[in-house]
Every structure is written in structure tokens, then in C-alpha cells.
Amino acid sequence: MAVISGSDSVLLSNGSISTSTSNPSPLSPSDGDLPAQHLGPRETPRTKASPNGCLQLNGTVKSSFLPLDNQRTPQTPTQCCHPCPYHHPVSSHSNHQECHPEAGLAASPALASCRMQPHSEYSASLCPNHSPVYQAAHCLQPSPSFCLHHPWPDHFQHQPVRQHLTIIRPSRPFKFPRSYAALLADWPVVVLGMCTLLIVVCALVGVLVPELPDFSDPLLGFEPRGTTIGQRLVTWNNMMRNTGYKATLANYPYKYAEEQARSHRDDRWSDDHHERERREVDWNFQKDSFFCDVPSDGYSRVVFASAGGETLWNLPAIKSMCDVDNSRIRSHPQFSDLCQRTTAVSCCPSWTLGNYIAILNNRSSCQKIVERDVSHTLKLLRTCAKHYQNGTLGPDCWDKAARRKDQLKCTNVPRKCTKYNAVYQILHYLVDKDFMTPKTADYAVPALKYSMLFSPTEKGESMMNIYLDNFENWNSSDGITTVTGIEFGIKHSLFQDYLLMDTVYPAIAIAIVLLIMCVYTKSMFITLMTMFAIISSLIVSYFLYRVVFNFEFFPFMNLTALIILVGIGADDAFVLCDVWNYTKFDKPRAETSEAVSVTLQHAALSMFVTSFTTAAAFYANYVSNITAIRCFGVYAGTAILVNYVLMVTWLPAVIVLHERYLLNIFTCFRKPQPQAYDKSCWAVLCQKCRRVLFAVSEASRIFFEKVLPCIVIKFRYLWLIWFLALTVGGAYIVCVNPKMKLPSLELSEFQVFRSSHPFERYDAEFKKLFMFERVHHGEELHMPITVIWGVSPEDSGDPLNPKSKGELTLDSTFNIASPASQAWILHFCQKLRNQTFFHQTEQQDFTSCFIETFKQWMENQDCDEPALYPCCSHCSFPYKQEVFELCIKKAIMELDRSTGYHLNNKTPGPRFDINDTIRAVVLEFQSTFLFTLAYEKMQQFYKEVDSWISHELSSAPEGLSRGWFVSNLEFYDLQDSLSDGTLIAMGLSVAVAFSVMLLTTWNIIISLYAIVSIAGTIFVTVGSLVLLGWELNVLESVTISVAVGLSVDFAVHYGVAYRLAPDPDREGKVIFSLSRMGSAIAMAALTTFVAGAMMMPSTVLAYTQLGTFMMLVMCVSWAFATFFFQCLCRCLGPQGTCGQIPFPTKLQCSPFSHTLSARPGDRGPSKTHAASAYSVDARGQKSQLEHEFYELQPLASHSCTSSEKTTYEEPHTCSEFFNGQAKNLRMPVPAAYSSELTKSPSSEPGSALLQSCLEQDTVCHFSLNPRCNCRDAYTHLQYGLPEIHCQQMGDSLCHKCASTAGGFVQIQSSVAPLKASHQAAEGLLHPAQHMLPPGMQNSRPRNFFLHSVQHFQAQENLGRTSTHSTDERLPRTAELSPPPSDSRSTESFQRACCHPENNQRRLCKSRDPGDTEGSGGTKSKVSGLPNQTDKEEKQVEPSLLQTDETVNSEHLNHNESNFTFSHLPGEAGCRSCPNSPQSCRSIMRSKCGTEDCQTPNLEANVPAVPTHSDLSGESLLIKTL
């Protein structure tokens, strides 16, 4: 309720008015005009406008920035955002020379959002002499406003006619922005224009200058570079590429060879021999055969399985496979152009089971076979299977020319098993390897699970249209059989198309995130511009990546950065918008530049922490040896940092522009306007939308501010045990069993589509099930041992460009021709053949160790022929150098001519340069190790062979000491690089996260807890991926290393909030961090989760894996940060300076300066000047200390409760003290006490209390620093006659706290007193600024307050005061009753009965105005006696913590004015205590751990009002959120 000047009329929040007659106040204005001093133009004070309800130049009092849910007000307010009709003409001045306290009369809280914005050159003044007209600016909140300059009764009874208002727009000379925030506030369009220009230039340069990326080869870059094996493999490949005719190296001595023969310029020495040979189809046009050729790897093929899980060896299934072949492949219009032909009109038949059964049973086609043919063929296969299995039945047992069995081969094989080679081809190509095993010999019908179909078309790009037209959208089944695997040779080509087509899923994710962001911010403009900033981040980072960093390779994985950036960018936008709205709520009348400065100071730090940790996790991938991973890490990390830069330049300018011009562009989000009831569908829809949003807002507020803290704290031990168990289980899965498996597919079979795709199933499953694939892909092939001399194993290419492999670097010390080298290398070959890992081949080996072959050739030459000398047997080994150099050339040419064995670039032996000088030597042997994809076996092979060769080379002569060994180790090197690189990247990410956390909080304990939480997140996430069947491949390595960057964000936010919490105890800090950051973190997790979920339908594996990972890591990270980390802090969290790193004050981050700056020794009286710096300077000059703390307030002190011990920094004007209207009252404590001391004798109780306050050494409730001690801070505060101005108040209070930033009381509110609340329309005032911003979803603003109004009469009418010590957890409220002798109303006044305690701790108590005092604390009870003067001492309950002290008036003299409390609509769960204490019992309480959680009473007639229990006698100090 509010007070009317001249009478004690009380307006309750439910609309009723309670009045009581009183003596008129001596300060009541006679005409309702503003008294002002008449000053000269040069004497006009040019002070900074007070942002929180200060007196303005035109006599108005800035109304607060408040959305209210005043649904009980019966009338509709007048329209907001118009020129104020109650302004006086510009020329009207008052002759009064004093600044009376009635200078500004507050507007109704329901009308408090009509923001009057002065130009910057007009400054606020306490006693202005002019009234410059303010422009009626747009409304900032969804509640209309009035601009009132008359006393309330006169105004509402006699509303004047709208006067003509002259709008004066003073010229604004150009002034260079004082700061970056001023630049954003004054020139947002310029900032946006510059950013747009930069983005456009980067886009044009990035697209036009370098070549566009090519994704045709998705496997490009998936190879290690820079490792020992990698360098050797690159050098070996360079050797093969540079070996040939007229190349750097050659197998033949060409100068010598040209003298012998000039026919060696064959294609076998061409440059393209270094590429991987690909077997081409050797078309065989034999018309006398049913089939045109033998099926081979070069043909397109399809794998069938039974649709019902039965065997395929039955007549319907066999015919079904033929039907699918005819309907899906052979019927395609392009098939006739692609197929192999025997005649001009017909294509060759496909190799299917049906056609083989037909040829064996003399049927014309597959459709003609019968059941008997199937049985006969099965019997034949059973008879011949053993010959195939023991190797006697081969592919050449049938003589096609003679059309009979080859008489010279397969002598032990029955003739029927060799007919047409059908049995061999069926068992080798068409059926799986388990069909005719000895285990199935006794089965009546062996189970044929899979069957292959070969089509007479070459696989490759030509099959693309057939697949897209007939297979892509087909359900792959005809009811009998199902196509489970396809190999058309178009996997990588199709991947490039799918990579572009599946970008629709990231687009859907972006759209949904946009929708969430739009609902959250209620601004389509901010949403679209945020998304534009995210897309621009990718564009600018692409420019930096390609042009500035000069990266030539752009892997396809870089496209997935968009998905990660959408989630991070949305999170940053939420943080910035939240802090902006916190600032606007806390400083509703702050200049735009100041609001931007405060917002950036806190939001920029928060966004930087999250962006830097995630970017660091990406950049940590640069330590990997795999090219694609390194490039992706650089690009993604750069994109996140660029996004951060745009979020602190682009987005603030967007918000300023939106706040200034575009606030009402969308009608549904527009503030309610007073208009006739609109029954249109759009109006009804908007109204319902607002109601739904409000309901969701309230539900989320209740959950995050009440339910979630209650759940976390009450079950904290259960949560700790549960999440520790999960961590241990995840660590066991990751490290012990089953462990994260390394890749099981070769690089050529690298998975690019989802696992269910038929292309991927063929590579992953069916290649292992058919014998021709097992033999072709190296199963059971021996690993080669290749030893090389003469070339240095150096990779001189660009490791960031997979196409740059460098050039050969020859070893200048190499010398094989010396006798010592000849003898050593021969001995080396002999020793190697004696090793256990050497495999002896049956065939004669001419090339393995060339020195052995050369020595044997020399010994076989007859020296009788003069032409052979000296290359003959007369020479003994080792040979002279000149003999060796000459004879080696003859031996090579003779070997080529006599044996017909042609040497190629892979053949071991000597390598010659263009001068026929031996520059390199290659030896190659077969090992007993078989090729496998198992990492352990390959590691054993490499370690064993490499260690033996290294040991032997240590004794080699100088010319052979630099040899090295290589083999087919590409896949093993990839596995090794992935396993090591992933662990290193994760460790580096954790180290960076710990460093950032430490630098952010300056607390070791919190940082360690955060790292423990991150470790648990990593173990559980990776363990879950292991159980999902993930293998540690390239994509998986990237995603897992990024898990650190994505999971650290939540712990950092909670940790910072824990440090910022003003509560001294752990529980209060945990509740503060949960209520402050809970909803913001949940929204961040939700947006990232949604972005990941939208990836799941994608065909591209990179999208689906990233989506799976993002969903999993968001859920696990949120759970660990919310329950595990917070429970750790609740049980073992630091208190006070525990774990705090001492750091110089000047170098601290500003959010912690208030907690780090004060020391116990800084509380002396010599520091009191710092406290007075917060008072209003008549010259408008604020100290630097005030300015620094002013910007700390929105994050550090959004609420002020009895347990927070936090003050607010913004001073108030005298008029706000004396007129009884508090809009944003912030009163310097020393000033208040100084005023009290000047008027009260030292013998009065108030003075005694004051002296005791200065003597005691306990916590000061007015200090931001919880270590600052000043007990009994709330004492007898009284404001005297209007002549006492703010600057006249002393600064003698609480000298022990004066040095800190917290020497002031702020009676803060975003609400003006109810002047015309009965005019507010029910249902039109929307309470929710956002849908879910933390702490602002409630039906009141965060800094809601109740103020008291008192009419001062005389200084000597002072009531006695006493000190009450109230419990921090169970706050009390007092009920003030006037004496019965009072000639005015004897009605008891009502006091708010709820103390929010950070919106968490609530208890309703009814108290008597009589105070009880005791040494240990006091406890009040309701008393029905109106004239109680005696003080009783009550003992506080043992479980209660005594931290807050309040000074309450014991009695009010009947000559003194009465107190009235303006009960405004407030938070659910709080209501005014009526006269009877029994009424408070309607408010239910439930015990939540150690907290008292209050349940709202929905049946309250008077809206609930949150107040603070710290109440002073004649000047009620009420602190709330």
C-alpha cells in the first residue's frame, strides 16, 4: 500500500483503500508543483543521470523499470509511450529556493515502464532550476506508465487536460565516444555497418581468391604425418613415385641398357605406376560359354539375405534374387549401355545362384529351374566342398577351349566338380564361407545366410544413376529376400552428394534453435541477427583459415563446426540477453552506454570463459598427427573465437538497436496497450500465447529456484555416491573392459555413412564372409619386411596438406660398393633369414636380397669368355668397388633377359641414378606375421622387427648405417596416432580448462572440483560411446577430445556463481548458484541437445555421430555439473578465503574485487572515506570506487537478503528520502547514521546502539565483503527535517567496514509506490520479461521492494528502538500497532511476512511490535497488548543461525506518524500477515534439507509480497530481491 500526502490513506495491493486521518505534513506542497531553485545557466549542475529513480531536470522522478503481474487491479491504465500530459510548460519556474523532499513523486509501479530518456548533455540534479522536456521514449517493459507530477489525490480526482508540449531536440555536437560501451550505445548502426562490411569483404575474398574446397575424396587427410612410420611411408611412396625411366631413381642402369637394347621405354616405368593398381575387367568374349567371364572384384555386386531370417537355399529365394536382378538392375534404361555383351543385342547374364543352377541342369534361365534342380545342385556342392576347402579344386580346373576337365590339373578332383568351374565359382564368389563348412556337413539343408549377385557391369561412377533410381528410396525387399549390402564403387562419390544434401538437418536444427531463442528473448530481430552472426563466424573463420593462415586443405569434417557453433552461439546470446536484462532491472534509468558497459563487463567474461575453453579443446587437436584432425581443430577453434568477437561487437549493437527502435515491431510480444477489448483471433491467440509463456515461466522459476535446490541439497549424499559410482563404472569400461576399440576397417573402407547403409554393411560385414574378398584384401597374407638404404626417411612436404608429400632426400653417406658394405649386407641377409619372424617361401626368390643373387650369378659365370671378364667366377667376394659397380649392371640386364622377370618401381634391389650410380638399395623379405587389423598384433610385429633391424644397423659400416625398415603399416600408424593423439588432446584440454577455471575463480578448491566433475563427465560419456559400439576412428577422436571443451562450460558457470554468492555458508552459496545459473545452463544444454538431435536422421556418419555425441555429452555434463559438482561444493565447498589465491587487488578480475580486496586489517577508521564515496556528490562527481562497484552490482548483487550481507551502490536523492516514495533508494549507511547522531542525544537508545555497533567485531550486514565486521548494523535510522540534505550526512558509521565497497544500504526496488494501481488492467500486465532467464521469470522483478512512508513532525518525537537478532534461515517479520490513544485509526499495520533469502528460504512468522533483547539473540512473538513497553529476552532456537540484525521501532508516539506498508503483487508463496497471527498459518511450509521452503497460498486475498526481515523503527529498511 502507499501513503497519500496529507492523510494516511493506504492502498492495498488488492485494490482496497485504508485511510486514517493524520496531521498534515509540513512538507506537503501547496500547489503540487515542483519547488526548484532558480540558478543561472552556468550554474546548472551537469551531473550524471542517476539510473535508478533520481530526480530529473524537468522535475520528474524516474519511474522504475518493472513488469508487474498485477492482475487484481480493476481498471486499465492509460496508454504508455506518449508525451507526458502532466509536464509543466517549459517556462514555468518556482520561486522556492529550497530543494524540498517532495521534489519527485513516484509513479505507480504499474505505470513505471514509460522510460523518459534525456539526452546525454542534460544531467540529473538534486535541485534543478529548469525543466528540459524529455522525449517520450519507447516502453521497455510490458507494463504501461504514467508521468505524474501532482500529489496523488489531486491527480486522480482532477486529471488535467493534456497540455501542449513543445518537443525540444537540442543539437548534439559530435563527441568522440568515451569508451567502447559508449560507441556501441551511441553508434550501433555504425558498428553493425562496419561488421557487415568486414563480413562481406571476408566472404568475397575467401570465395574468390582461393579455390573452393573439394570433397570428392572424403578420405583425403586421414593419414598420419610426422610420425616415424608416417615419414617412412611417405618416403617409400616418394621412392616408388620417383622410380622409373628418366626419373630420380631407376631399377635399370639405363645408360648401360641403352647400349644393349633400346626397348626398355615401356609403360612399366611410367610415372603413374606409383598409384594403387586397380584391377580392370578383362572382358572375355567367348560365345560358347553361358557366362561371359569369371566374376571378379571389378564387377558391381549385391548381397542378399532372407527377409524372414531363413536359409536362402530354396527355390523361392533363388528365383526372388533373379527377379530383383531383373527389376532393379537389368531393367534400368542405362543398363544396356553399361553391360558386357556377347552379341550386339544381348547382355551377358548375371552371376547368380539361379543361373549357375540353370547351367548345371541344362536350363535356359533362372526362371526355368525347379525344385529338383536345386536339390541336385546342393548334393553336388556337398560332394565337391572338401576339394575346395583343401585347395585342390581351383579356378583353372576346367579347360574352356576343350570344354572339359583339364587333364594336367586337378587330377584328384572328380570331373563333375570341375564342370564349367561352376562349383568353384559358387563356393568362392556366391555363397558365404560358412555355407559348406565341415560343421554343416550333417545338416539336411545347410543354412545359407547370404548370397552374392554379380552384375555384368563395371563398378564405378556409371552405376550412380542405377542406384539413385532403383535402390536409394527402395525398401530393399520384395518380401522373400532383402538386399543387405551393395558394392557399386560409388561410395565416396555418393558421399559428396549426401554431404551437401544432408545439410538440411543442420538447417532444421538451426530453425529449432531459432524458435527456442525467439521464445526466450521475445525478439525475432535479435534471434535472426544472432544466427547471422553465427553464420558469419564460419565465413570469417574460412577467410582466416584459407587466406591468412594459408591452409590449402579443407576437410569435410570442417562442415560439422556449424552444428557446434549453433549451440555455442545460442548460449552466448542467452548469456548476453540475460545480463542485459539483469542490468535493465537493476539500473532501469541508467544511460544506454552505462548499461552496455555493465553488460559487457560481465557477459564478455562469461562468454569468453566458455568460448575460450571450447576453442582451446579444438586447438588442442593440433597436437594430433592426422592432417584432417589438425585442420578441423584450427578451423573450429577459429570459428568459435570469431563468434565470440562478434558476440561482443555485433550482438550488443543489435540489442541497443532493438531497444531503441524495434521493441514493438511484433504485436504478440508488444506491451499491452489500453484499448477496447479485441475479440479478433489474433488478439485471442496473442493473449493465450502470453498466458502460456507466463505459465511456463512460472513453472521454470519455481523449479529452478525452489525445487532443484531442494532436490540437490536434500539428497546430496545420494547424488555423490551415485555419480561417483557412474564415474568408476565409466572408467572401468573405457580403460579395462571392453575398452575403446581402435578402428577395425581399413582406411579404404572408412565409414562415411551410417552403419545401416548397404554400402557400409558391405564393407563392414560382408567382405569378411565371402572367400574372394578375404583373399583379395590381404587376409592371411604375410607382412613384408622392407629395408631401405640411401634415402633419408624425411617428410619434407606440408603436413597440413595431404597432397604435398615433398621430394626425395638422398643420403650422401650411402655406399654399397665398398667391400665392407658388401660383406655386411650379405651377412645381414643371412642373419635375417635365421630369425623367427622370417617366412621362407617355396618359390625361388631372386629379388629379396640382391647381393645373394648377384654373388651366385658371379660364381656361375665362366671366365673363359673374354666378354664376361671381370664379371666371372675368378673374382672373389667381396668384390672391388669398380668390379662391383660394373658387374651389377651386367647381372641386372642378364637377369631381365634370361628370366623374363621385369623390374618395376616396387621390386627390391639396387636403384640407379641417371649416371648409373647406385644411390639406394631395397631389400624385402616375407615375415611370419599375417596382415591383420588388430592393433596389438601389428604393434608386436613392428616393435620386434624394428628393434632387431635397429640393433643390426648399429654395427653397420658408415655407408650402410642409416638404413630403415618399413612395411604395410599405414593402418597401424593411424591406430597408434589416434590412440596417443586423443589422450594428449584430452589432457591438454583438461589442463586449459583447469587454468581458465583457476583464473576465473581464483580458487583452487572450486577449480579442482570442476575438473573432477569434468573427468566424471568424460568417463561416463566415452564409456557410453563404447557401449554404443563406437570405435576410436578419426571422427570419434575429434568428438571425444571436444567433450572436454563442451563439458567444462557448466561447471565454470556454477563455480563462478558459487564464488560470487554473498552467502557465507556453503548451502547459501549453492542455492545462489543454482537459482542464478540453473535456468540459463539448462537452456544452453537444451539448445545444444536439440541441435544434436536434429542430426540423427542424416545419412552421413559425421552428422549422426556428432549428434549422438552432443546429446550425450550435454545430458551427462548437465547432470554432473548440477548434481555432482554442486553437491561437492555443498559438502566440502570452500568458505571465506579457503583455497583462495592471494592476488594484488589492482590485477583482479572485477567480479571478485569486492571479495578479495578487503582484509581484516583494513577496517580501521582511516578507511572511512571510501564509504562516503558512494554518497551523492552535489557537484555530480563520483569516485572511481563507486564506478567500479556500480558495474559489479548486476551479477554480484541482484538480491539483497539478510544472509547476503550485500549492499547496493547507487545513492538516492534527498527528495526520495523525505517524500516517502522509494523508487530505487540506495542510502549510504554512514550518512544515515550521521544524520541520526546529529539529532539524537547520546543517551538515547539509538545512540547507544550505534556506539555498540562500532565496537563489536562481527559481520557487517552492509558490506559486500563478508569478512568485514560490524555488528548491529541496522540501528535507529531516522530522517529529520527537510533542510537536511544528502551531502550533509556524515560518514561515521561502521568504521571497520568503511574501506570496503560495501558500506552502504541499498533499499532497492524496481517498483514505484502505488499511485494508481487501481487503474491497471487485469490480465494486461505481462510479468515475464523472458521465458526462462534465471531469477526473472517470477511475477515480480528481481529487485522488488516494499518501502515505508513517514511524515516527520518533530525531532524530539523519537520512539525507542531495540535490536532484534533474527535467524538467517528463518527470517521474522514484525507487526506494528499504533497506540490505542492515537486519535487516528487504531488499525494494526501489516508487515510482509516472507523473507526471500535468495528466493529460496521462506518462512512466515507473525511478530509483535514489542521487541525483546538478549545477548544471544531475540525472538519476537505476537502480542495483543497495544501499549507494550517492557522488553523481554527470548532465546533463539538452537538450530537457528543468528546473522541478521534489525532495528525495529518498539512503539510509535501518538504524535508521530504511522507506518504503512505498500503491499504490492509479489512472489507466490509470500503474503501479508493480517492482524491475527493465525492468518499466517495458511501459508504452508515444507522442510527441504535445512531449508524452509514455503508453498504459495493461492487463496490469499491480498497479493503476496516479498519483504526482508531487516526492519528499522521509524524508517523501515526492507531488502529483497
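In case you wondered, yes, glycine gets a Cβ from its N, Cα and C as well.
Substitutions noted, but not modelled.
Positions annotated as domain 'SSD' by Swiss-Prot, on the basis of sequence analysis: 485-657.
Among the mutagenesis results in Swiss-Prot, CYS829 to Phe has the note: In icb; loss of function. The residue drawn here is the original one. Mapped onto three states, the DSSP output places CYS829 (mutagenesis position) in helix. For CYS829 (mutagenesis position), the same-chain residues lying six or more positions away in sequence with a CB closer than 8 A to its CB are SER848, CYS849, ILE851, GLU852, LEU923.
One mutagenesis experiment catalogued in Swiss-Prot, ASP1049 to Ala, is accompanied by this note: Loss of function; when associated with 571-A-A-572. DSSP assigns ASP1049 (mutagenesis position) to a helix in the three-state reduction. Other C-beta atoms found within 10 angstroms of the C-beta of ASP1049 (mutagenesis position) number 25, with every protein chain shown included.
Here the residue is the original one, while Swiss-Prot reports the published mutagenesis ASP1049 to Asn with the comment Loss of function; when associated with 571-N-N-572.
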Check your understanding: For the domain 'SSD' (485-657), what's the model's average pLDDT?
Key -> 88
